[in-house]
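The active site feature in Swiss-Prot is assigned to H317, H401, H405, N438 (among others). Where Swiss-Prot documents A406 to V as a mutagenesis experiment, the accompanying text is: In sfl1; screw flag leaf phenotype due to increased bulliform cell number and size, reduced plant height, flag leaf length and width, panicle length, and grain width.
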Amino acid sequence: MDRELVRTVKLATKNHAGVLFRRAVRHLPHIVAVTALVAAAPRLSTLLAAAAAGGSTMRWARALWSDLAGELGPSAPALAVACWAAALAAYTYAASRPRPVYLIDLAGYKAPREHEASRAKTIAHFGRCGRFSGESMAFQKRMLERSGLGEATHFPTSLISLPVDMCLRTAREESHAVIFGVVDEVLRKSGVAAADVGVLIFNSSLLSPTPSFTSLIVNRYGMRPGVVSHNLSGMGCSAGIIAIDLAKRLLQVHENTYALVVSTENITLNAYMGNNRPMLVTNTLFRVGGAAILLSNRAADRRGRAKYQLIHTVRTHRGAHDQSFGCVTQEEDDAGEVGVSLSKELMVVAGEALKTNITTLGPLVLPISEQLRFLATVVLKRVFRADVKAYLPDFKLALDHFCIHAGGRGVLDELEKSLKLSPWDMEPSRMTLYRFGNTSSSSLWYELAYCEAKGRIKRGDRVWQIAFGSGFKCNSAVWRALRTVDAAGLDAGDNPWMKEVDMLPVDVPKVAPIDETSYQIPN
C-alpha cells in the first residue's frame with residue numbers, strides 16, 4: 001500500500017469520523033430528552049396525581065423523587081447526580097454549538113459605460129501604449145480571441161486613456177469607486193446601518209496601501225470604534241472564500257452582529273507593460289470588479305430576511321510544494337516592469353489542489369454511495385494496480401448550483417470535464433467571464449448574482465462556490481438557500497445582471513477573431 005493511498009484513506013477516515021461524531025452530538029439533546037421521558041413514564045401516575053392535587057412544579061418533582069427513592073433506595077442519590085450531569089452536558093452542548101451564519105444580501109460592482117472596452121478597443125489601446133513589441137501584441141491578440149471574454153468588460157480609466165496613467169493616485173481612484181459602490185449598495189439593500197456592523201473584512205491581493213482599505217471603509221461610513229477589522233492581501237483569487245471563512249470564525253465569537261466582507265482587485269497598478277510572455281496573459285483576462293457580502297449570526301435574521309445559510313467552508317493550501325508555490329507570482333522582468341507571471345504548470349497544480357479539496361468536502365456533502373465508489377477505485381488502483389480510472393464523485397447528487405471562479409476559459413473547460421458538469425451548470429461561470437472578465441476573488445459573487453437574476457435559486461437549493469488562487473490554494477464554500485429568490489422583484493440597482501439577463505446566455509466560440517478595424521482611437 002503506497003503513501004498516496006494511505007494518505008487518502010486516512011483523510012477519508014478522519015472526515016467520516018468527524019461527520020459521524022457531529023451527527024451523534026447534534027442529536028444529544030434529543031437523546032437526553034427521550035431518555036428522561038422513558039425514565040419518567042412508569043411514574044406518570046404519580047405525576048398526574050400530583051398535578052390533580054394542584055401545587056407547584058417543585059411539588060410534582062418532589063413527588064416523583066419520593067417515588068423513585070422508594071424504589072431505588074441507596075442508589076437514588078447517584079441517579080440524581082447522573083441526571084443532573086446529563087442535563088448539564090445537554091446545556092453545555094447547546095451553548096457550544098456553532099452559531100449559524102447567514103448571508104443577508106450581496107452587491108456586485110458594475111462600472112459606468114465609459115469604462116466598457118471591446119476587445120478591439122483593448123488591442124488598440126495596448127498598441128498605442130508604445131511598450132509592447134509586435135510579437136507581444138500578436139500574442140495578446142491570440143490570447144484575447146481565445147479567452148472567452150466579451151465586448152463590454154470594464155477597464156479603469158487609467159488604462160483606457162492616453163497616455164496610460166498607472167500611479168498610486170489612479171489606483172486609489174479605481175479601488176474607491178468599486179469599494180464605495182458595493183458597500184453603499186449592500187447597506188441600502190439590507191437596510192443595515194454601518195454602525196451595526198461588528199466585523200469588517202477586506203481582501204485585495206495586489207494593492208495594500210496605508211492606511212488600509214478597512215480603515216478607509218471605517219472612516220467613510222463612521223463605523224463604531226469596536227469594529228473587528230482585517231485587511232487581507234497577497235492571497236490571490238481565492239481570497240474571497242478565505243474572507244468568508246474568517247468571517248464565519250469571528251461570528252462564532254462575536255454575538256448578535258453583522259459581518260461585512262468586501263472582495264476586489266486593483267487593475268491599475270497591476271497591468272503589465274513589458275514583453276515577458278508568461279506575464280502578458282493577465283492583461284487579457286483581468287478586469288475591474290468587486291463585491292460586498294453582508295453576513296449575520298442573528299437568529300432573528302433567519303426568518304424571512306436572510307437569503308442563504310453557510311453550511312461548509314473547506315480551505316486547501318498546497319504551498320508546501322514548490323511547484324504549487326511558484327506557479328503564480330508577482331515579479332519584475334529583466335526591464336524592471338512588474339507583473340504577475342503564470343507558469344505552464346498552472347492547470348496541473350490547480351487539478352491537484354481541487355482533488356485535495358474535494359477529498360475533504362466530499363464526506364460533508366456526498367451520499368455514502370458516492371463516497372464508497374470513490375474509495376473502491378482508489379483501492380483497486382493503488383493496491384491491486386488495476387487499470388481503472390480514478391472515480392470522481394457526482395457532486396450534482398448533493399449540490400444544485402456551481403459557481404466556479406471565472407479565471408479563464410481553460411480553467412472552466414477543465415473543471416466542466418473533471419466534475420462532469422453540464423453546460424447549464426457552467427453557464428453562470430462562463431457568462432461571468434464573458435460579461436465581466438476575470439474579476440479575481442469577486443467573480444464567485446457575480447456568478448451567484450447571475451443565478452438569482454435567472455430565477456434559479458429555490459428554497460433548499462445548495463450552492464457550491466469553488467475558488468483557486470496563488471499559493472497555491474483551492475477553497476470551497478457551500479450555501480443553502482433559505483428562501484426562493486424572486487428574480488421578478490429585482491431591478492438594475494439590486495443586481496448587476498438585470499439590464500441584460502434576458503439576452504444571456506450567448507454562445508461563445510472557442511476562437512472569436514478580433515476585427516481591429518471596428519475601433520479607431522480618436523486623435
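Just so it is clear, glycine is given a Cβ too, placed from its N, Cα and C backbone atoms.
Note that the structure is predicted; figures quoted are calculated from it, not measured.
Sequence features, as recorded in Swiss-Prot, placed on the structure.
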residue: H317; record: active site; Cβ within 10 Å: 18
residue: H401; record: active site; Cβ within 10 Å: 21
residue: H405; record: active site; Cβ within 10 Å: 32
residue: A406; record: mutagenesis position; Cβ within 10 Å: 31
residue: N438; record: active site; Cβ within 10 Å: 25
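Restricting the recorded positions H317, H401, H405, A406 to those with a CA within 10 Å of the CA of N438 (active site) leaves H405, A406, listed by sequence position. Put simply, of the recorded positions H401, H405, A406, the one whose Cα is nearest the Cα of H317 (active site) is H405.
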